[in-house]
Amino acid sequence: MKSLSLLLAVALGLATAVSAGPAVIECWFVEDASGKGLAKRPGALLLRQGPGEPPPRPDLDPELYLSVHDPAGALQAAFRRYPRGAPAPHCEMSRFVPLPASAKWASGLTPAQNCPRALDGAWLMVSISSPVLSLSSLLRPQPEPQQEPVLITMATVVLTVLTHTPAPRVRLGQDALLDLSFAYMPPTSEAASSLAPGPPPFGLEWRRQHLGKGHLLLAATPGLNGQMPAAQEGAVAFAAWDDDEPWGPWTGNGTFWLPTVQPFQEGTYLATIHLPYLQGQVTLELAVYKPPKVSLMPATLARAAPGEAPPELLCLVSHFYPSGGLEVEWELRGGPGGRSQKAEGQRWLSALRHHSDGSVSLSGHLQPPPVTTEQHGARYACRIHHPSLPASGRSAEVTLEVAGLSGPSLEDSVGLFLSAFLLLGLFKALGWAAVYLSTCKDSKKKAE
C-alpha cells in the first residue's frame, strides 16, 4: 500500500512538472501595412492542451491561432520550466522567407544560391522575450486551418534559438558567460534525405550593437573550411552540436565567453544561428556593475563644544559602476528622542574621479550645524544607494561627542594607567637608589 502511495505521489509530481508554465502564449502578428507603417493583429501559440478539443478562440484569425508541434522539444521545454511568478512573455510573429546568409564567412553553408523546393511555402518567425528567457523559433504552418472541431492552424517548429540569460549582470573585471542553445528538425523528410546523415553544418555569430551598428565579435562554422574573421576582445564560443543522430532532431550549443568585462562591453548582444537558408536570432542585454565602498572621515569621533559646529564630514564613495543612479543621504541617528532623522546642514558632492578599470569615485560633504548638549552620543551616518546594492543601501557612521559631557575615553584611561605605572616604577627606582646610597655611606664610616 505504501509503495502504491509513493508511485501515486511520483506520478502527480511528474504531472505537475509537465504541466508547469503557460499552455498558451498570446502573440502579436506584425506586418508591413503597405507603406503605412506596421500593422498588428492578435494571435496565439497553443503549446499544449488537455484532454479533448483545443479551446476555441473566435477572437483570432484561424491562421494566427497555431497549435504547435515541436519535434525537438526546445520551445515547449522552455515554457514547461517557466517560473509561475514571472511576468507574461512578450511574443511577436512575422513572415519569414528562407534565404542564404548574407555574411561572406557563412557562404559555405549554401553552395547553391537557389533555395531548395523542400523549403517552399509559408514560414513564420516567432520572437519571445521575458526577464527569464529570449527565444526565436521558425515555424512552418499548414497551408489551411483545421476546420473541425476548432478552427486552428497546425504549425511545426523547425528551428529554435534560446537563451536563459536575456539580461546578464556581470561584475566589472569578471568573465561574462552568455548561454545559448538551439534545436533543429528538418522541415520535411525530403529535406532530411537530401543531406548526408547527421546534423547539418551551421554558423554561429555573436555581435554587439553600438550606435546602431553591429560590431562582429565572433563567427564560427564548425566542420566547414574557410577563412573566418578573427575573434575580438578575447571572445570564445562553445560551438558544437550536442548529438549526431542520423536524421534529427538535433540540439546544439553556442554559449559565448568574454573575459574580464569592461564598461565599454556592456550593451545589446545579438546571437545568430545560421543553417542552410534558415536563421534564428536572440537578443541579450549585458549590464556591468561594481558595488561602491563607503567610508566616513573622521572615522571615529566628531568633537564639538556646545554651540559650535562639528568638523566637516567627508563620505568617500569609491570604485563603483555605473556612475548613474548614485544617491548620498545624511542621517542623524540616536539624537533627541532616540530616533533617526535627516541630518541638517550644508551638503554637496564632488566631481567624479575616473579610474583605470572604468570605475568611478566621488565624495559627499556635510557641514553640520552647531550642536546642542542633547545631541551628545548621536551618530552621523552617510547612507548610499546604487543600482548594484540592495534596496537598503550601504552606510558608515561616526559618533558625535559634545565637549564637557563625556568621561575619559578608553584611550585616555589606558594613557592614565600607563602614566601611573611609569610614575610608580620611577618612585620605586628612586627609593632603591636612596637606600643604596645610604648603605654606601654607612659602610665608608665604619671603614674609617
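A Cβ is built for glycine as well, from the same backbone N, Cα and C atoms used for every other residue.
Original residues only: the substitutions mentioned are not part of this model.
Experimental mutagenesis is annotated in Swiss-Prot for Cys115 to Ala, with the remark: Abolishes the recruitment of PDIA3, CALR and B2M to the peptide-loading complex. All protein chains considered, the CB of Cys115 (mutagenesis position) has 16 other CB atoms within 10 Å.
Among the mutagenesis entries in Swiss-Prot is Glu205 to Lys, noted as: Decreases cell surface expression of MR1-metabolite antigen complex; when associated with E-207, S-209 and S-281. Within 10 Å of the C-beta atom of Glu205 (mutagenesis position) sit 25 other C-beta atoms, taking all shown protein chains into account. DSSP classifies Glu205 (mutagenesis position) as strand under the three-state reduction.
Swiss-Prot gives this note for the published mutagenesis Arg207 to Glu: Decreases cell surface expression of MR1-metabolite antigen complex; when associated with E-205, S-209 and S-281.
Leu270 to Lys appears in Swiss-Prot as a published mutagenesis result, with the remark: Decreases cell surface expression of MR1-metabolite antigen complex. DSSP assigns Leu270 (mutagenesis position) to a strand.
Experimental mutagenesis is annotated in Swiss-Prot for Gln281 to Ser, with the remark: Decreases cell surface expression of MR1-metabolite antigen complex; when associated with E-205, S-207 and S-209. Around Gln281 (mutagenesis position), the C-beta neighbours below 8 angstroms that are at least 6 residues distant in the chain are Ser136, Val161, Leu270, Ala271, Thr272, Ile273.
If you look up Swiss-Prot, you'll see 292-399 marked as domain 'Ig-like C1-type'. Residues of the domain 'Ig-like C1-type' (292-399) grouped by DSSP class, helix first, strand second and coil last, total 6 helix, 54 strand, 48 coil.
The two recorded residues, Glu205 (mutagenesis position) and Cys115 (mutagenesis position), have Cα atoms 22 Å apart. DSSP gives Gln281 (mutagenesis position) a strand state. Same-chain residues at least 6 positions away in sequence with a Cβ under 8 Å from that of Arg207 (mutagenesis position) are, in sequence order, Gly214, His215, Leu216, Leu217, Tyr269, Leu270, Thr272.
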